[in-house]
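Undergrad: Pasting a structure below so you can have a look.
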Amino acid sequence: MGGCVSVSLSCDREVNQFSQWLCVSGSYIQNLSENLASLQKAMGVLNAKRDDVQGRINREEFTGHRRRLAQVQVWLTRIQTIENQFNDLLSTCNAEIQRLCLCGFCSKNVKMSYLYGKRVIVLLREVEGLSSQGVFDIVTEAAPIAEVEELPIQSTIVGQDSMLDKVWNCLMEDKVWIVGLYGMGGVGKTTLLTQINNKFSKLGGGFDVVIWVVVSKNATVHKIQKSIGEKLGLVGKNWDEKNKNQRALDIHNVLRRKKFVLLLDDIWEKVELKVIGVPYPSGENGCKVAFTTHSKEVCGRMGVDNPMEISCLDTGNAWDLLKKKVGENTLGSHPDIPQLARKVSEKCCGLPLALNVIGETMSFKRTIQEWRHATEVLTSATDFSGMEDEILPILKYSYDSLNGEDAKSCFLYCSLFPEDFEIRKEMLIEYWICEGFIKEKQGREKAFNQGYDILGTLVRSSLLLEGAKDKDVVSMHDMVREMALWIFSDLGKHKERCIVQAGIGLDELPEVENWRAVKRMSLMNNNFEKILGSPECVELITLFLQNNYKLVDISMEFFRCMPSLAVLDLSENHSLSELPEEISELVSLQYLDLSGTYIERLPHGLHELRKLVHLKLERTRRLESISGISYLSSLRTLRLRDSKTTLDTGLMKELQLLEHLELITTDISSGLVGELFCYPRVGRCIQHIYIRDHWERPEESVGVLVLPAIHNLCYISIWNCWMWEIMIEKTPWKKNLTNPNFSNLSNVRIEGCDGLKDLTWLLFAPNLINLRVWGCKHLEDIISKEKAASVLEKEILPFQKLECLNLYQLSELKSIYWNALPFQRLRCLDILNNCPKLRKLPLDSKSVVKVEEFVIKYKEKKWIERVEWEDEATQYRFLPTCRLR
């Protein structure tokens, strides 16, 4: 009997448990619709809480001084995961509801409905749990202050991860204060140090400031101090005039109060930190120094006992890098190409620079014959002894692959500049034209188009590097420059063909055995005070003497034996006040740059230079006159910007006589602008114009400035003028235009014009890119609605190509434009100071296409609080882009 009772109790318990399970399981199915509705409601509540928290974070983080708490980020990340699961459930809910039968009490597939219903309940509990956790008193904390400028870096990096971790970990060790990285050129030292710099920008490391300095060969204390001073905000006219000891003291006084990291790229000798003003890093101050160099010996001199060698890539990583550069399409274009590509990779000896350059060169070679030719050419690299001789022929292959001798000559020409020198593209193309690499017979515009095409080819071939911030400059990698000089000298056989001793501190002419063999000579950036002698340079075509700040005198005999000289650059020689009359003997001269010199008059002999095409006289602030310039019958470009000599009626008459003139940059007073209507050739040629009134000559100013709609005008600056209105008129030489139009005007600067109330004339500049308006006390509108209606037959939408708008000290400014504008290209809106009445910006929720790249910079905290946004959507779109400067 007792046994029966025991069995009965056991069965009852199991039946009870089964019935409970059945009840719960049944609820998964029977209550599915209600559970889904509860889940949707709970998810809506959770999303609302998330949006509230995210909004708080955005408002607190946009200044850059705070960062979100880790626990808040975990909560937000978990919501994202939950939301994905919720969307997954929701995507099949209709099918699951239709699977139910018997009024929802059963299912056509009980197992499937049970599993789905259980997922709904489990997710509902998680959502409710997350919702209850989403109550935060604070959502951000003070961000660690680490001033780091993130540097651009190539997209394809292979084989450096382990070395990056090794260097970073070493740098973070308490007992390590200086880290030295050494290795051959082109091996990736700069890339590695750049990654270290950028890692600081992401992780901080507890440092106040990270300073990046490119040192290079023959660097001076002044150059290094200037780079550090710029980062610390010390630069300026007064600071530049101090001696190195005073600058060192200033640097030291700033850095001794900071925990800093100093990154020195490409040092060739010991850098005396004390002389520069940098406190020596130690355990006490917690500061760090890291540097790259070609020499292990330099590491020892810098006090590094265990420097890290950056070696070439191993075979596997080298092959991976070449594959990425060549691309799968090219490698797959013929079954034999991968095998030949491996041979090419082996010939590069693991040098990243060679792999990058040759990989990009071969990326469009898709025939087996081209790859066979590549392996044949690269085989000759083994015929040279020494590392340099193994590298340069490899690099030369990309040079050999350039189409045409003109492109090759243009590339080699870039090696005349110092290491790491940023060369302005426009200046470089003018050099190329005068050298004859580019023909100008069909006009300046076509010649420049060809020049930019060549530059694009050289950049894409990795033979030139385009500026990271300034796209108008290019530079050369050190090893590529060495290769170019090697080619210039006929692979080292005739080194005197090209003398390049730029930026090495010369104070007298170099010793050259055979001056008659010299074709190009670059002595720029040196310490000449006088240039004496009469070298017999009968083959000399190019002579660079610019940036010799101490140069006072050039002897009369110096230019006597240079009959072939076509390019002479004497710019930025600030102590040079006169030129010898013997310059008239440079009968082949086509390019003369005297910009930034202190010359007071042009030598009479200059008038004899009948082949002169380009004359640059910008920033010649003591130059009294250029009368007689009409004798230069071949002149095409005249640059006079910021010169003491301005465009007056007499000069206009002379320039009108120059039949080949195509480009002028000049200053002019507002009262003389109207004279341009009388001199059509001069008007057509003006590309940069600087309109300035002289306080001592008020009779030259006007109340209404009438601008001729100059088609070629690219840049206009109106500074300290007294006019109260600017009007546009069609020019006599463009009468066929319906409306006056500045079709090429891209840059406008207006400063200190207190009488102006609006700039409505900008409606006639449809291709404007940069607009800067400063210190116009009575300016009320950029574009006036009333005036626009009076001058236009139909509405024109302004600023469609505007990229940067800079406004400063405009106390009466109320409006930029009366309606919201699309601003398809706008990247930066600067409201720098004292624009208190500008409350409404021409923005709505659809303005600015790439809002993620857009920034609104402002200097007064109260200003952003007074902004009247179009609506909440507009505020939500643009408030995170605002940055307090």
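For all residues, glycine too, the Cβ spot is worked out from N, Cα and C.
So, quick note: what you're seeing has the original residues, none of the substitutions.
As a natural variant entry, ASN47 to Lys appears in Swiss-Prot alongside the note: In strain: cv. Ang-0, cv. Bla-1, cv. Bur-0, cv. Ct-1, cv. Cvi-0, cv. Kas-0, cv. Landsberg erecta, cv. Mt-0, cv. Pog-0, cv. Tamm-17, cv. Tsu-0, cv. Wu-0. Listed in Swiss-Prot is the natural variant SER91 to Ile, annotated as follows: In strain: cv. Cvi-0, cv. Kas-0, cv. Landsberg erecta and cv. Mt-0. Looking at Swiss-Prot, the entry for natural variant ASN94 to His says: In strain: cv. Cvi-0, cv. Kas-0, cv. Landsberg erecta and cv. Mt-0. Sequence annotations record features per position, and here Swiss-Prot assigns domain 'NB-ARC' to 141-443. Annotation source Swiss-Prot lists ATP binding site at GLY183, MET184, GLY185, GLY186, VAL187, GLY188, LYS189, THR190. According to Swiss-Prot, the naturally occurring change ILE394 to Leu is described as follows: In strain: cv. Wu-0. The natural variant LEU640 to Arg is recorded by Swiss-Prot, whose note states: In strain: cv. Wu-0. According to Swiss-Prot, the natural variant LYS846 to Thr carries the annotation: In strain: cv. Bla-1 and cv. Bur-0.
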Undergrad: In whole Å, note down how far the CA of LYS846 (variant position) lies from the CA of THR190 (ATP binding site).
TA: 42
Undergrad: Using DSSP, would you call MET184 (ATP binding site) helix, strand or coil?
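TA: Once the DSSP labels are grouped into three classes, MET184 (ATP binding site) ends up as coil.
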Undergrad: Here's one to test understanding: among the variant positions ASN47, SER91, LEU640, whose C-alpha is closest in space to the C-alpha of GLY186 (ATP binding site)?
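TA: Checking each of ASN47, SER91, LEU640 against GLY186 (ATP binding site), the shortest Cα distance is to LEU640.
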Undergrad: Just the number: how many Å between the Cα atoms of SER91 (variant position) and GLY185 (ATP binding site)?
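TA: One finds 57 Å between the Cα atoms of these residues.
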Undergrad: Looking only at the domain 'NB-ARC' (141-443), what is the mean pLDDT?
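TA: Summing pLDDT over the domain 'NB-ARC' (141-443) and dividing by its length gives 86.
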Undergrad: How many Å separate the Cα atoms of MET184 (ATP binding site) and LYS846 (variant position)?
TA: 52
Undergrad: Tally every other Cβ atom lying within 10 Å of the Cβ atom of ASN47 (variant position).
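TA: Excluding its own Cβ, ASN47 (variant position) sees 15 Cβ atoms within 10 Å.
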Undergrad: So for VAL187 (ATP binding site), how many other CB atoms are inside 10 Å of its CB?
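TA: Looking across every protein chain shown, the total is 24.
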Undergrad: Around the ATP site formed by GLY183, MET184, GLY185, GLY186, VAL187, GLY188, LYS189, THR190, which additional residues qualify by having Cβ within 8 Å of the site's Cβ center?
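TA: Same chain, not in GLY183, MET184, GLY185, GLY186, VAL187, GLY188, LYS189, THR190, Cβ within 8 Å: THR292, HIS294, ILE310, LEU351, PRO352, LEU353.
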Undergrad: Enumerate same-chain residues with a sequence separation of six or more from LYS189 (ATP binding site) and a Cβ-Cβ distance below 8 A; give 'none' if the list is empty.
TA: LEU181, TYR182, GLY183, ASP265, ASP266, THR292, THR293, ILE310
Undergrad: Cα-Cα, whole number of Å: GLY185 (ATP binding site) versus LEU640 (variant position)?
TA: 42
Undergrad: How many Å separate the Cα atoms of ASN47 (variant position) and LEU640 (variant position)?
TA: 63
Undergrad: Which has the fewest other CB atoms in a 10 Å radius around its CB: SER91, THR190, the listed recorded positions?
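TA: Minimum Cβ neighbour count within 10 Å, taken over the recorded positions SER91, THR190, occurs at SER91.
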Undergrad: Taking each of the recorded positions MET184, LEU640 in turn and counting other Cβ atoms within 10 Å of its Cβ, which one has the fewest?
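TA: Result for the recorded positions MET184, LEU640: minimum number of other Cβ atoms within 10 Å at MET184.
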Undergrad: List the Cα distance (Å, whole number) between GLY188 (ATP binding site) and LEU640 (variant position).
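TA: About 43 Å separate the Cα atoms of these two residues.
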